[in-house]
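S.K.: So Swiss-Prot lists the following for this protein:
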{"type": "MUTAGEN", "residues": "Leu29 to Arg", "note": "No change in activity. Correctly assembled, interacts with FtsB and FtsL, but fails to localize efficiently to the cell division site; when associated with R-32. Does not insert into the membrane and lack of activity; when associated with R-32 and P-38"}
{"type": "MUTAGEN", "residues": "Leu32 to Arg", "note": "No change in activity. Correctly assembled, interacts with FtsB and FtsL, but fails to localize efficiently to the cell division site; when associated with R-29. Does not insert into the membrane and lack of activity; when associated with R-29 and P-38"}
{"type": "MUTAGEN", "residues": "Val38 to Pro", "note": "No change in activity. Does not insert into the membrane and lack of activity; when associated with R-29 and R-32"}
{"type": "DOMAIN", "residues": "55-126", "note": "domain 'POTRA'"}
{"type": "MUTAGEN", "residues": "Asp91 to Lys or Gln", "note": "Does not affect localization"}
{"type": "MUTAGEN", "residues": "Lys113 to Asp", "note": "Impairs localization"}
{"type": "MUTAGEN", "residues": "Glu125 to Lys", "note": "Impairs localization"}
{"type": "MUTAGEN", "residues": "Asp237 to Asn", "note": "Localizes to mid-cell, but is unable to form a functional complex with FtsL/FtsB"}
Amino acid sequence: MSQAALNTRNSEEEVSSRRNNGTRLAGILFLLTVLTTVLVSGWVVLGWMEDAQRLPLSKLVLTGERHYTRNDDIRQSILALGEPGTFMTQDVNIIQTQIEQRLPWIKQVSVRKQWPDELKIHLVEYVPIARWNDQHMVDAEGNTFSVPPERTSKQVLPMLYGPEGSANEVLQGYREMGQMLAKDRFTLKEAAMTARRSWQLTLNNDIKLNLGRGDTMKRLARFVELYPVLQQQAQTDGKRISYVDLRYDSGAAVGWAPLPPEESTQQQNQAQAEQQ
């Protein structure tokens with residue numbers, strides 16, 4: 001190969017090499033430009049999304065059947081955590097825990113965020129079937145909880161009493177005895193169980209029953225059997241049944257009380273009408 005041809009070939013290779021290097025450098029520069037743009041854009045977008053002034057959680061939507069919970073209860077629970085976060089930064093689990101701790105009558109709460117600035121909260125309240133030891137309420141599953149007294153003052157519920165931690169046991173006894181009494185149109189107004197498992201009941205007509213320990217259903221059946229006789233005697237004597245002590249193998253001790261003035265007058269008028 002001649003020297004001229006060799007020089008030409010070397011020259012072409014140098015040009016090609018420079019072109020390849022230039023292309024490679026351009027590719028690297030383009031890639032760096034793209035990466036820089038993505039990073040900068042991502043940083044800007046993230047900063048924008050985290051800016052509480054741009055995406056504050058400013059709307060509150062409450063759902064679920066509510067009897068005791070007010071809108072302000074939820075609002076104050078959230079504000080107690082501090083300034084609300086943004087859509088991206090606010091942890092809904094923290095809000096959920098806060099509501100459950102501050103509002104003991106809430107059975108279940110779910111919190112979720114709705115783009116761009118909405119907080120949706122669904123509430124499920126406990127449903128009371130009786131009052132428990134005056135200060136609390138109890139639901140059908142035996143869960144005890146408290147509600148501000150002023151929000152339950154108009155509710156007429158039976159009263160249950162028992163040692164701490166005995167709500168389920170008292171509730172079960174209340175149901176069983178209530179079912180037996182309902183057959184004879186009695187309603188339980190109060191049911192109390194002592195630490196020694198001794199039972200005292202108050203009926204809707206304010207008659208108090210002392211059942212003692214053990215054989216409570218048997219003793220309750222005895223009262224149902226005796227009641228017509230006792231009621232007849234009460235009407236004859238112009239008195240009312242105050243209490244019936246059934247802590248005996250048979251029979252019962254009965255306490256009597258004067259009739260209220262209105263009932264006494266009504267009974268006298270009825271007796272006079274019958275004589276005429």
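Residue numbers in this text run from 1 along the chain shown.
Cβ atoms here come from the backbone N, Cα and C positions, even for glycine.
At each noted position, the model has the original residue.
A description of the local structural setting of each listed feature is requested, covering burial, neighbours and distances.
M.R.: Proximity of Leu29 (mutagenesis position) to non-local residues of its own chain (separation of 6 or more, Cβ distance below 8 Å) is seen for none.
Annotation for Leu32 (mutagenesis position): no spatial neighbours, criterion Cβ-Cβ under 8 Å with sequence separation of six or more.
Its Cβ taken as reference, Asp91 (mutagenesis position) is surrounded by 11 other Cβ atoms within 10 Å in the chains shown. In the three-state DSSP classification, Asp91 (mutagenesis position) falls within coil.
Reduced to three states, the DSSP call for Lys113 (mutagenesis position) is strand.
Around Glu125 (mutagenesis position), the C-beta neighbours below 8 angstroms that are at least 6 residues distant in the chain are Gly64, Glu65, Arg66, His67, Tyr68, Thr69, Trp105, Ile106, Lys107.
DSSP classifies Asp237 (mutagenesis position) as helix under the three-state reduction. All protein chains considered, the CB of Asp237 (mutagenesis position) has 10 other CB atoms within 10 Å.
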S.K.: Which number gives the other C-beta atoms within 10 angstroms of the C-beta of Lys113 (mutagenesis position), all protein chains shown included?
M.R.: 17
S.K.: How big is the gap, in Å, between the Cα of Lys113 (mutagenesis position) and that of Asp237 (mutagenesis position), rounded to a whole number?
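M.R.: It is 71 Å, counting Cα to Cα.
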S.K.: Could you give the Cα-Cα distance between Asp237 (mutagenesis position) and Asp91 (mutagenesis position), in whole Å?
M.R.: 71
